[in-house]
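Novice: OK, Swiss-Prot features for this one:
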| type | residues | note |
| --- | --- | --- |
| BINDING | Trp147 | mRNA binding site |
| BINDING | Gly190, Lys259, His289, Gln290, Lys336 | RNA binding site |
| MUTAGEN | Arg38 to Met | Abolishes PPP-RNA-binding |
| MUTAGEN | Thr48 to Ala | No effect on capped RNA-binding |
| MUTAGEN | Trp147 to Phe | Decreased capped RNA-binding. Decreased translation inhibition of viral RNAs lacking 2'-O-methylation of the 5' cap |
| MUTAGEN | Trp147 to Met | Loss of capped RNA-binding. Loss of translation inhibition of viral RNAs lacking 2'-O-methylation of the 5' cap |
Amino acid sequence: MSTNGDDHQVKDSLEQLRCHFTWELSIDDDEMPDLENRVLDQIEFLDTKYSVGIHNLLAYVKHLKGQNEEALKSLKEAENLMQEEHDNQANVRSLVTWGNFAWMYYHMGRLAEAQTYLDKVENICKKLSNPFRYRMECPEIDCEEGWALLKCGGKNYERAKACFEKVLEVDPENPESSAGYAISAYRLDGFKLATKNHKPFSLLPLRQAVRLNPDNGYIKVLLALKLQDEGQEAEGEKYIEEALANMSSQTYVFRYAAKFYRRKGSVDKALELLKKALQETPTSVLLHHQIGLCYKAQMIQIKEATKGQPRGQNREKLDKMIRSAIFHFESAVEKKPTFEVAHLDLARMYIEAGNHRKAEENFQKLLCMKPVVEETMQDIHFHYGRFQEFQKKSDVNAIIHYLKAIKIEQASLTRDKSINSLKKLVLRKLRRKALDLESLSLLGFVYKLEGNMNEALEYYERALRLAADFENSVRQGP
């Protein structure tokens, strides 16, 4: 039976390892089922040279769920794959898997087996003249850490990018780190698409990654989407066609090719690709959300074609699109309750359906969330403000949420729309009641935000005079 001293000694050694247990992967409990599904999908459908790490991550997820025996099986698969895929680097790459084994056995109370794996790590470190007993600084492990962080969601993307960047500083032509850096950069760019004055930085890394990984269809479709963002759709479509012609990672390629075609306006083609992908990965949150967006696009097409007055068959088609979009958005948020964008799309679609109770439920969930990106919270407050103004007919609540969106000072299109909506609402109130203290003050505030200082001062002064007149009348009494 182990002593407390043994336990502490082993624990001190474990803390020095570089593996999933020491990388501080930020994973919310609500995100665990979706993460596990994405990991399993990647194992089955993504053709990659870097699959050992995904088995290690699956083992870590299984451990977090309390399934330690299943976790050990995943680590054994990782160990077997290591021998097949990385013969010349097996020893270095194995350090992550062995580190995870050591932590697993420690958590299971099997200290002797934990020590066995610690000894394996120490032997390799000695063999490679490493200055640390249990910690190896090398590009291979930097990449493993980067992939793990990248898979665990938006909170980890900056750290993932830094891991791949560290490798590229030493080896700029490294295909693996080039791919990882480009994917990280693309996702971080995606967070900032609605931000004013944001300069995208993922286009060049994606071009470099495609050059170094010419058979990787997944990176090609990301490059295509970024080219589309930059107004270079024709060039982007060439990469889409190349990726679709290659059988590699087709389920993943379909997802992103569909997004490209939806944004191009070819919604039917997008839906065809998404439904093919959904047959292979029916639990994919991303697919359900993308399908919902396609039905939303078709709904908008019907509205525009009928000038917002659909009747007969058009009305039936519109209602069908709304129901279909709701179904897929619901599927997405059920599988990933922290998916803020899908929750917002769902709330807005319930407004289209006239179901204000369900819209309110989803907005209330959103208001309790803490999105990774500030602009997402701006979107939530802006759309909830519009819901309050136009559906609930509450100017008071609408103003509160427009102001909350504006208070988030990140310059964005949504912030501009919030300022404009607040201005329209306040002007409407002033037309009804010219001597309204709050409205005069708010209009002064809006003009200040717009940089119209003369108008701002005029309305602030009118508000102050009105407040002074009111105070004098109260003092004088009836």
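Note that Cβ sites are derived from N, Cα and C of the backbone, with glycine treated the same way.
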Novice: Do any residues at least six apart in sequence from Lys336 (RNA binding site), in the same chain, have a Cβ closer than 8 Å to its Cβ, and if so which, in order?
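Specialist: Listed in sequence order: Asp30, Glu31, Pro33, Asp34, Val285, Ala342.
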Novice: At a 10 A cut-off on CB-CB distances, which of the recorded positions Thr48, Gln290 has the highest count?
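Specialist: The residue with the most neighbouring Cβ atoms within 10 Å is Gln290.
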Novice: Of the mutagenesis positions Arg38, Thr48, Trp147, which sits closest to Lys259 (RNA binding site) by Cα distance?
Specialist: Arg38
Novice: Between Thr48 (mutagenesis position) and Gly190 (RNA binding site), find the distance joining the two CA atoms and give it rounded to the nearest Å.
Specialist: 23
Novice: Of the recorded positions listed here (Arg38, Gly190, His289, Gln290), which is spatially closest to Trp147 (mutagenesis position) when Cα positions are compared?
Specialist: Arg38
Novice: Please report the number of other Cβ atoms within 10 Å of the Cβ of His289 (RNA binding site).
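Specialist: Total other Cβ atoms inside 10 Å, all chains included: 21.
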Novice: What span in Å does the RNA site cover, taken as the longest CA to CA distance among Gly190, Lys259, His289, Gln290, Lys336?
Specialist: 20
Novice: If I restrict to non-local contacts, at least six residues apart, and a C-beta distance under 8 angstroms, what lies near Arg38 (mutagenesis position) in its own chain?
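Specialist: When sequence neighbours closer than 6 are ignored, Arg38 (mutagenesis position) has Lys151, Ser284, Val285 within Cβ distance under 8 Å.
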Novice: With every protein chain in view, what's the tally of Cβ atoms within 10 Å of the Cβ of Gly190 (RNA binding site), excluding that atom itself?
Specialist: 18
